[in-house]
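Peer 1: Relevant sequence annotations retrieved from Swiss-Prot are reproduced here:
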MUTAGEN   Gly50 to Lys  In non-hydroxylated and non-gamma-carboxylated analog; no change in potency of inhibition of rat alpha-9-alpha-10/CHRNA9-CHRNA10 nAChR. Decrease in potency of inhibition of HVA calcium channels in rat/mouse DRG neurons
MUTAGEN   Gly50 to Ala or Asp  In non-hydroxylated and non-gamma-carboxylated analog; no change in potency of inhibition of rat alpha-9-alpha-10/CHRNA9-CHRNA10 nAChR. No change in potency of inhibition of HVA calcium channels in rat/mouse DRG neurons
MUTAGEN   Asp54 to Ala or Lys  In non-hydroxylated and non-gamma-carboxylated analog; almost complete loss of potency of inhibition of rat alpha-9-alpha-10/CHRNA9-CHRNA10 nAChR. Decrease in potency of inhibition of HVA calcium channels in rat/mouse DRG neurons
MUTAGEN   Asn58 to Ile  In non-hydroxylated and non-gamma-carboxylated analog; 1.7-fold increase in potency of inhibition of rat alpha-9-alpha-10/CHRNA9-CHRNA10 nAChR. 25-fold increase in potency of inhibition of rat alpha-3-beta-2/CHRNA3-CHRNB2 nAChR. 7-fold increase in potency of inhibition of rat alpha-7/CHRNA7 nAChR
MUTAGEN   Tyr59 to Ala or Lys  In non-hydroxylated and non-gamma-carboxylated analog; no change in potency of inhibition of rat alpha-9-alpha-10/CHRNA9-CHRNA10 nAChR. Decrease in potency of inhibition of HVA calcium channels in rat/mouse DRG neurons
MUTAGEN   Asp60 to Lys  In non-hydroxylated and non-gamma-carboxylated analog; 5-fold decrease in potency of inhibition of rat alpha-9-alpha-10/CHRNA9-CHRNA10 nAChR. No change in potency of inhibition of HVA calcium channels in rat/mouse DRG neurons
MUTAGEN   Pro62 to Ala  In non-hydroxylated and non-gamma-carboxylated analog; 3.3-fold decrease in potency of inhibition of rat alpha-9-alpha-10/CHRNA9-CHRNA10 nAChR. Decrease in potency of inhibition of HVA calcium channels in rat/mouse DRG neurons
MUTAGEN   Pro62 to Asp or Lys  In non-hydroxylated and non-gamma-carboxylated analog; complete loss of potency of inhibition of rat alpha-9-alpha-10/CHRNA9-CHRNA10 nAChR. Decrease in potency of inhibition of HVA calcium channels in rat/mouse DRG neurons
MUTAGEN   Glu63 to Lys  In non-hydroxylated and non-gamma-carboxylated analog; about 3-fold decrease in potency of inhibition of rat alpha-9-alpha-10/CHRNA9-CHRNA10 nAChR. Decrease in potency of inhibition of HVA calcium channels in rat/mouse DRG neurons
Amino acid sequence: MGMRMMFTVFLLVVLATTVVSSTSGRREFRGRNAAAKASDLVSLTDKKRGCCSDPRCNYDHPEICG
């Protein structure tokens, strides 16, 4: 194998390693983001139940009750 061929193989290995490591990190981040959004929705639903039934809270926080 010549030097040019060895260098090309080296670059391909580096590129493949970079692509695999960057895409696996994105999946984990997307999963955490989705979990955080779901948690926010659950807490908002709990606030809605308690606040919307109370007229004073409903008046003070119209953004929750809509």
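Cβ atoms here come from the backbone N, Cα and C positions, even for glycine.
Every position carries its original residue.
For each listed feature, how buried is it and what is near it?
Peer 2: If you draw a 10 Å sphere around the CB of Asp54 (mutagenesis position), it holds 12 other CB atoms from the protein chains shown.
Remark: Asn58 (mutagenesis position) has Cys51, Cys52, Cys65 as non-local neighbours, by Cβ distance under 8 Å and separation of at least 6 in sequence.
Tyr59 (mutagenesis position) counts 9 other C-beta atoms within 10 Å of its own C-beta, drawing on all protein chains shown.
Cβ neighbours within 10 Å of Asp60 (mutagenesis position), excluding its own Cβ and spanning all shown chains: 10.
Over all protein chains present, the Cβ of Pro62 (mutagenesis position) has 8 other Cβ atoms lying within 10 Å.
Taken residue by residue with DSSP, Pro62 (mutagenesis position) is part of a helix.
Within 10 Å of the C-beta of Glu63 (mutagenesis position) there are 5 other C-beta atoms, taking all protein chains into account.
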Peer 1: Specify the secondary structure state of Asp54 (mutagenesis position) as given by DSSP, simplified to three classes.
Peer 2: coil
Peer 1: From the Cα of Asp54 (mutagenesis position) across to the Cα of Asp60 (mutagenesis position), what is the distance in angstrom?
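Peer 2: Cα to Cα, Asp60 (mutagenesis position) and Asp54 (mutagenesis position) are separated by 10 Å.
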